[in-house]
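Enquirer: The structure that follows is given in the form of structure tokens.
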Amino acid sequence: MTNIRNSHPLVKIVNESFIDLPAPSNISAWWNFGSLLGICLILQILTGLFLAMHYTSDTMTAFSSVTHICRDVNYGWIIRYMHANGASMFFICLFMHVGRGVYYGSYTFSETWNIGILLLFAVMATAFMGYVLPWGQMSFWGATVITNLLSAIPYIGTNLVEWIWGGFSVDKATLTRFFAFHFILPFIISALAAVHLLFLHETGSNNPSGMVSDSDKIPFHPYYTIKDILGLLFLILMLMLLVLFSPDLLGDPDNYIPANPLNTPPHIKPEWYFLFAYAILRSIPNKLGGVLALVLSILILAIIPLLHTSKQRSMMFRPLSQCLFWFLVADLFTLTWIGGQPVEHPFITIGQLASIFYFSILLILMPIFGTIENRLLKW
């Protein structure tokens, strides 16, 4: 009798993706983040579903409905904080996953990489709209400031902003449509993630050495299922430490004040995971230039494969590029810090220097260092 794993049409798909999948024998813990992102997505959909049962997307009742969830709904507080902090864990895993792709040259799988960039944009859009839903001060003003950036687009900008708002300001129509999009986007992300996996399994996984590993593969189960479960335990530990001990650590206190269009907070800023892009936006005095830099700070990932000059795929044996990569990581930490600071001296100058450094590393220095390393190895 044929094993059900190989004969049943549905079970066969699961088997070929998670059980009998041939995986390189040397992939490290950096390859855990793909599965962790899947777990984060499932967690966010489940907690979000339960929150949506009690939330009302109306400007008059949105804030009090979130309060009601935390105070009156059974375990509502833990569901709410798991959802809010789950988003932070999601982005930590995302940044690690993208960083691993850049370090080990996974961007040479062009279809997988490009769908990954689409996924990144979709997750960022979902997180932004989710931040608006509690209808606190930072929700309202964050929505106003970020959507207003689209008015920098020549000719159609103002009409586009009013079309997104559903009126002449951020109001009931905006909140309702943001809730609708925030609800549907995770399911679109799930579909995109399936396509991401489909293309990945066409080529097979990359590995730390960057070399073809077809001659040395092992089955995904039990070796990497056990390894992924360990990563999952760490993820749950970190999330629950955050949720149970300091649930508001990564949030903004201003969001506990109900939205008031007549009172602007002293310092409008997005959630921590957008601060690096926000710092790049603020570092350019021109509005359109800032918006372009903001979009390019993420879209630059699509250009990385075109700028790969090294004869080696991975940075594992390229010490110069390794130094540059960790400079880039330090630069992103600097940008994140600057994004949370007020717009005054010396933060403006530091932000501008960090922004120049960010684009210089990715567009100029990495290709140059790749060529230098080729010359040093006489290739």
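Keep in mind that glycine also has a Cβ here, set from the backbone N, Cα and C atoms.
The heme b b562 binding site annotation in Swiss-Prot covers His83, His182 and rests on similarity to another entry. For His97, His196, the entry in Swiss-Prot reads heme b b566 binding site, with the evidence type similarity to another entry. According to Swiss-Prot, the ubiquinone binding site annotation covers His201. A natural variant is reported in Swiss-Prot for this position, Val102 to Met, and the note states: In strain: Isolate C-182. Quoted from Swiss-Prot, the note on natural variant Met238 to Thr is: In strain: Isolate C-182. Phe333 to Leu appears in Swiss-Prot as a known natural variant, with the remark: In strain: Isolate C-182.
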Enquirer: Can you name the residues of this chain that are 6 or more positions from His196 (heme b b566 binding site) yet have a C-beta less than 8 Å from its C-beta?
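Expert: Residues satisfying the criterion: Thr112, Ile115, Gly116, Leu119.
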Enquirer: Which one of these binding-site residues, His83, His97, His182, His201, has the sparsest Cβ neighbourhood, judged by other Cβ atoms within 10 angstroms?
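Expert: Looking at the binding-site residues His83, His97, His182, His201, the Cβ with the fewest others within 10 Å is that of His201.
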Enquirer: Please identify, among the binding-site residues His83, His97, His182, His201, the one with the smallest Cα-Cα distance to Phe333 (variant position).
Expert: His97
Enquirer: Work through the binding-site residues one by one (His83, His97, His182, His201) and name whichever has its CA nearest to the CA of Met238 (variant position).
Expert: His83
Enquirer: Could you check which of the binding-site residues His83, His182, His201 is the closest Cα neighbour of Val102 (variant position)?
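Expert: Closest candidate to Val102 (variant position), judged by Cα separation, is His201.
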Enquirer: Among the variant positions Val102, Met238, point out the residue whose Cβ has the most other Cβ atoms within 10 Å, with all shown protein chains included in the count.
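Expert: Selected residue: Val102.
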Enquirer: Cα-Cα separation of His97 (heme b b566 binding site) and the residue listed as 'ubiquinone binding site', in Å?
Expert: 17
Enquirer: Sorry to bug you, but what's the C-alpha spacing from His83 (heme b b562 binding site) to His201 (ubiquinone binding site), rounded to the closest Å?
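Expert: It is 30 Å, counting Cα to Cα.
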